[in-house]
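**Student:** This is the feature table in Swiss-Prot:
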type	residues	note
BINDING	13-20, 60-64, 118-121	GTP binding site
MUTAGEN	Cys196 to Ser	Affects the membrane location
MUTAGEN	Cys203 to Ser	Affects the membrane location
MUTAGEN	Cys206 to Ser	Affects the membrane location
Amino acid sequence: MSASKFIKCVTVGDGAVGKTCMLICYTSNKFPTDYIPTVFDNFSANVAVDGQIVNLGLWDTAGQEDYSRLRPLSYRGADIFVLAFSLISKASYENVLKKWMPELRRFAPNVPIVLVGTKLDLRDDKGYLADHTNVITSTQGEELRKQIGAAAYIECSSKTQQNVKAVFDTAIKVVLQPPRRKEVPRRRKNHRRSGCSIASIVCGGCTAA
């Protein structure tokens, strides 16, 4: 029996956007109500997705500037990044382009990304919205996905567990079934550009790199 394929999944994003809560929720099926560590301990377990078993390794990172020099050490060998921002924090949304994409493309230029908007429960809470109107919409999240060329965009809530499993199932699928980005040989003068069309469809409309 062959060994399960190992997939290293690294979560990145601003501090306090809920990366660690999301990981704890995914691995324990419950929302942490007491102490929440700054960084989640590395986790590894066999996971079944679409009938295929993989060994999923989860790596958490601290988003604060104090860890900027150490954080890239976690990127080595990564198969997929889960890049998170908070749906109730415009600053964390803007930092995806300002901070995180430059960092990821510098240290891991060819690793695919799943973009995740966290704290969905608060964005959908009418009581919360009464005092906080500067939230990120689904349309804005999808626009950002296209801008950075992420393979997928998912909104989730660790508190209600909505879509948390979908985040990591999607990350696994992206690694197992990467978008086709083969270029048509240039020696053929009458090529049909079919490679670009396929990549766009598989990626859900994103532009192939």
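Any Cβ shown, glycine's included, is placed from N, Cα and C.
No noted substitution is present; original residues retained.
Let's see these features in context: how buried, what's close, how far.
**Tutor:** Within 10 Å of the Cβ of Ala16 (GTP binding site) there are 15 other Cβ atoms, across all protein chains.
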**Student:** Which state, by DSSP, holds Lys19 (GTP binding site): helix, strand or coil?
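**Tutor:** Lys19 (GTP binding site) sits in a helix per DSSP.
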**Student:** I'd like the number of other C-beta atoms within 10 A of the C-beta of Thr61 (GTP binding site), please.
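**Tutor:** Total other Cβ atoms inside 10 Å, all chains included: 22.
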